[in-house]
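*Asks:* One structure follows; several queries about it will come next.
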Amino acid sequence: MTMITDSLAVVLQRRDWENPGVTQLNRLAAHPPFASWRNSEEARTDRPSQQLRSLNGEWRFAWFPAPEAVPESWLECDLPEADTVVVPSNWQMHGYDAPIYTNVTYPITVNPPFVPTENPTGCYSLTFNVDESWLQEGQTRIIFDGVNSAFHLWCNGRWVGYGQDSRLPSEFDLSAFLRAGENRLAVMVLRWSDGSYLEDQDMWRMSGIFRDVSLLHKPTTQISDFHVATRFNDDFSRAVLEAEVQMCGELRDYLRVTVSLWQGETQVASGTAPFGGEIIDERGGYADRVTLRLNVENPKLWSAEIPNLYRAVVELHTADGTLIEAEACDVGFREVRIENGLLLLNGKPLLIRGVNRHEHHPLHGQVMDEQTMVQDILLMKQNNFNAVRCSHYPNHPLWYTLCDRYGLYVVDEANIETHGMVPMNRLTDDPRWLPAMSERVTRMVQRDRNHPSVIIWSLGNESGHGANHDALYRWIKSVDPSRPVQYEGGGADTTATDIICPMYARVDEDQPFPAVPKWSIKKWLSLPGETRPLILCEYAHAMGNSLGGFAKYWQAFRQYPRLQGGFVWDWVDQSLIKYDENGNPWSAYGGDFGDTPNDRQFCMNGLVFADRTPHPALTEAKHQQQFFQFRLSGQTIEVTSEYLFRHSDNELLHWMVALDGKPLASGEVPLDVAPQGKQLIELPELPQPESAGQLWLTVRVVQPNATAWSEAGHISAWQQWRLAENLSVTLPAASHAIPHLTTSEMDFCIELGNKRWQFNRQSGFLSQMWIGDKKQLLTPLRDQFTRAPLDNDIGVSEATRIDPNAWVERWKAAGHYQAEAALLQCTADTLADAVLITTAHAWQHQGKTLFISRKTYRIDGSGQMAITVDVEVASDTPHPARIGLNCQLAQVAERVNWLGLGPQENYPDRLTAACFDRWDLPLSDMYTPYVFPSENGLRCGTRELNYGPHQWRGDFQFNISRYSQQQLMETSHRHLLHAEEGTWLNIDGFHMGIGGDDSWSPSVSAEFQLSAGRYHYQLVWCQK
């Protein structure tokens, strides 16, 4: 044990937080989570241990701008200015200094290992009592599961130790410091330490005791570590559970270890042995260790699909059977290996349906509770995710237990990121930083290696490639050869990774960056000598309205076996709740706390909002990742299961044939598909509709029974095919009514019954419509070529740093947002049964024509207005965001009804999950409340739209809401939007894709850009 003087002054003088060689003082060795049961039955059933006591709750807290400002008296008693805060928590969420959001840039001046003298410091204290029996015998430990970023600990005025690495436990022996009666803990937490240079992750920078604190009482002679692993024969019919147990304390000949394996209440195997390890070298073996091997016949294998778990109980006892203590863990029998270029689980090639997950809560910051963790897992499972990457640090220890039990594959990642260094490997190639890096990797492995859900270790994130990585890679491979290691830094395919694990590599497009090229994922596989599997550690940047082109990745994954999936970036928007002057909550992002530097809304890349409400993109991910694939041939549906281990024992296939959303026939067939098997389903003779319309076949896989992660009726997969389009020629009903045209100097006015249409001859636009005496328009019907920029359109561009390559900057520079219409033609003709208005406009900016739009409006005796639009795009202007029409309707109706793709928001490059049907939703549901407002709510493939008294027919895309594109473009946060008068309608003949391969470079694939020179579309507008 390191002994230093107890005084605060000496601790401050040492400045351990600016010494990369000092990562801890007096911290105990890492190990799996302990409970020290004194009853083996309680260990087997995982009941709360009487030896484990939570210290979570109210602590006293005082904040200081720097550690030097902390008075020495605080070690002995609480300060007058001390407040009460809840532990665990981040102190910024209680109003003490500010959270800082940055992606790459360090939030402090880069001068490792030194940190600013203005180093916010939180002083926590707690008084508590311990059981008298704990003082008389054994060892009492205190466990801090997570403290950001470094801390010193005192107990009863005496210095205990020091710890850093905010994402792994720091555990100390308190036995020598405790006394009878009341005890007092004092914890001085520093916001910045040399460890902060290794924690430059893309997240909010927050501080404090943000994970659980507990006391653990162990006997003097105790289990100090245990490690379980499973081995198999070739066909997995026989297994061996290897359990290596280590003890500390007085080694006696009468000590024994028993390891028993349980399946529920049934003991599967058991073994007992004295201590004394196998011979290691010429000096012998470990006297304080023993390895037991238990044979298991026909083990039930663990996978994310079927997370079968056993329970291993490790007992330390005397020769006569007297129990000293027991530890336990869940055991999953599974094997991970790479063979023939494939990542295999239990001999089957995995397809990783993964997502990156930060630990984030909108109210509690980086504090995770069990309810939120379970909610995340259920949502992931319900949306066909089978894997999660702990980005970019070891998670709360409970997370792994839950992943074991519910079934998720985990990439466990070391808390190392030096993204803001230039070059990135400045620290990771420096031997002075090897001890700090080593502790972050080795302690992660020692804590988490008993979890079957952990199938891959990661050396960290975005830290370049240095010699320290190579050393730690070799250490892991030596200590735990049962799992592969991945690491993206330095090019994603270095010697420090078993898996090619790029981030944001594209399917077919190379990105030849100097030194670290990102090849297309297809090309990467074929590089000379390359035999490893490829799994994208990050892809499909889901920032705001994004995930365009996701289907392209999944086509490639299913086509090329060594492309074994990836991890979407990322799971949850990292917005935080703030309150306005009236106490109303709103969602904040970088800069909203006065934090500098900051990276604005770049913290919001989630498939779900911070409150776990899904983004529309989540449905696209669910559909592309679904475990059942379908092929239609004639009357036969071929269903293919992508489950590797699960037989379809809880699935029904519902099928329905509908004509323009009207059901004509339906049925239900139980699915009986073996893992990786197929089932052919013969449909009956389908009805032949007599009326016109599109005939669609829709299949949905429904789970009739609830599961551990889904309710009864859960839909896990679906597909839709258009069978036919019945065409009919319907002659207009004979009408003696003929629209009447009136011409004035200013307008063309057409009247028919109680309806009127007014075209302004000076502007050439439809300026007003009346039904009776009620005006229908608040703004004219005009061409529209722009959209409120998406995050993907903006990229890295900002006011102080313009990226001319970003779509929005190209559109601005070309004048798309500022273009004004010059009237070229506006004429009216009376036909035999209709009035025809013909217009032409040149949309210009600074004298340059960007678009020419020609329209005809044909208003017939039935009151229908048929609109035909032809648009020419200048060859030297950027591809436009949309080609469509826009107006502000006077009505605000409660509901929107349409025949087209839905129900969720969809875009041309993100619509595979949408189904063609007749949909009816509240107007409010047509708007997607992205925290950073942008273009949203589009519905593609629309043949009919009904809103209020109006109906539109044709083949178009639309969005409709209370917010104009202008307001969306000019507003920084969704809570600042105000419902405008009437309703804004955008009807597009064509709309550019949204992209999403990444969010900092133009990522809309060429096939989804509006690159043609001419466009033509038609629609009919009438009143019901």
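Start at 1 and count along the chain as shown; that gives each residue its number.
A Cβ is built for glycine as well, from the same backbone N, Cα and C atoms used for every other residue.
No noted substitution is present; original residues retained.
It should be emphasised that the depicted structure is a prediction, and the values quoted were computed from it without experimental measurement.
In case it's useful when we look at the structure, here is the feature table from Swiss-Prot:
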- Glu462: active site, proton donor (ACT_SITE)
- Asn103, Asp202, Glu462, Glu538, Tyr539, Ala540, His541, Asn605, Trp1000: substrate binding site (BINDING)
- Glu417, His419, Glu462: Mg(2+) 1 binding site (BINDING)
- Asn598: Mg(2+) 2 binding site (BINDING)
- Asp202 to Phe: Obliterates all binding and catalysis (MUTAGEN)
- Glu462 to His: Slowly inactivates galactosidase activity by reducing the binding of magnesium. It increases binding specificity (MUTAGEN)
- His541 to Glu, Phe or Asn: Poorly reactive with galactosyl substrates. Less stable to heat than wild-type (MUTAGEN)
- Gly795 to Ala: It forces the apoenzyme to adopt the closed rather than the open conformation. Reduces the binding affinity (MUTAGEN)
- Glu798 to Asp or Gln: Small increase of the catalytic efficiency, when the sodium concentration increases (MUTAGEN)
- Glu798 to Ala or Leu: The catalytic efficiency is not increased, when the sodium concentration increases (MUTAGEN)
- Trp1000 to Phe, Gly, Leu or Thr: Decreases affinity for substrate (MUTAGEN)
*Asks:* Which of the binding-site residues listed here (Asn103, His419, Tyr539) have a Cα atom within 10 Å of the Cα of Asn598 (Mg(2+) 2 binding site)?
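*Replies:* The binding-site residues passing the 10 Å Cα test are Asn103.
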*Asks:* Using the recorded Mg(2+) 1 site (Glu417, His419, Glu462) as reference, state which further residues of the same chain have their Cβ within 8 Å of the centre of those residues' Cβ atoms, listed in sequence order.
*Replies:* Val104, Asp200, Gln201, Asp202, His392, Thr418, Gly420, Met424, Gly460, Asn461, Ser463, Gly489
*Asks:* Any idea what the Cα distance is from Asp202 (mutagenesis position) over to Asn103 (substrate binding site), rounded to a whole Å?
*Replies:* 4
*Asks:* Of Asn103, Tyr539, His541, Gly795, Trp1000, which recorded positions are close to Glu417 (Mg(2+) 1 binding site), meaning a Cα within 10 Å of its Cα?
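*Replies:* Final answer: none.
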*Asks:* Find, for the listed mutagenesis positions Asp202, Gly795, Trp1000, the residue with the lowest Cβ contact count at a 10 Å cut-off, counting only other Cβ atoms.
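*Replies:* Trp1000, out of the mutagenesis positions Asp202, Gly795, Trp1000, has the fewest neighbouring Cβ atoms within 10 Å.
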*Asks:* For the binding-site residues Asn103, Asn598, which one has the sparsest Cβ surroundings, going by other Cβ atoms within 10 Å?
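*Replies:* Across Asn103, Asn598, these binding-site residues, the one with fewest Cβ atoms within 10 Å is Asn103.
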*Asks:* If you measure from the Cα of Asn103 (substrate binding site), which of the recorded positions His419, Glu462, His541, Gly795, Trp1000 is the nearest?
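*Replies:* Of all the candidates listed, His419 is nearest in space.
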*Asks:* Would you mind sorting out which of Glu462, Tyr539, His541, Gly795, Trp1000 (the recorded positions) have a C-alpha within 10 A of the one on His419 (Mg(2+) 1 binding site)?
*Replies:* Glu462
*Asks:* Distance between His541 (mutagenesis position) and Trp1000 (mutagenesis position) at the Cα atoms, whole Å?
*Replies:* 9
*Asks:* Does Glu462 (mutagenesis position) have same-chain partners at least 6 apart in sequence with Cβ under 8 Å from its own Cβ, and which are they?
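*Replies:* Looking at Cβ-Cβ distances below 8 Å from Glu462 (mutagenesis position), excluding near sequence neighbours, one finds Asp200, His392, Glu417, Thr418, His419, Met424, Glu488, Gly489.
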*Asks:* Roughly how many Å lie between the Cα atoms of Tyr539 (substrate binding site) and Gly795 (mutagenesis position), rounded to a whole value?
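*Replies:* With distance taken Cα to Cα, Gly795 (mutagenesis position) is 16 Å from Tyr539 (substrate binding site).
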*Asks:* Could you tell me which of these recorded positions, His419, His541, has the fewest other Cβ atoms within 10 Å of its Cβ?
*Replies:* His419
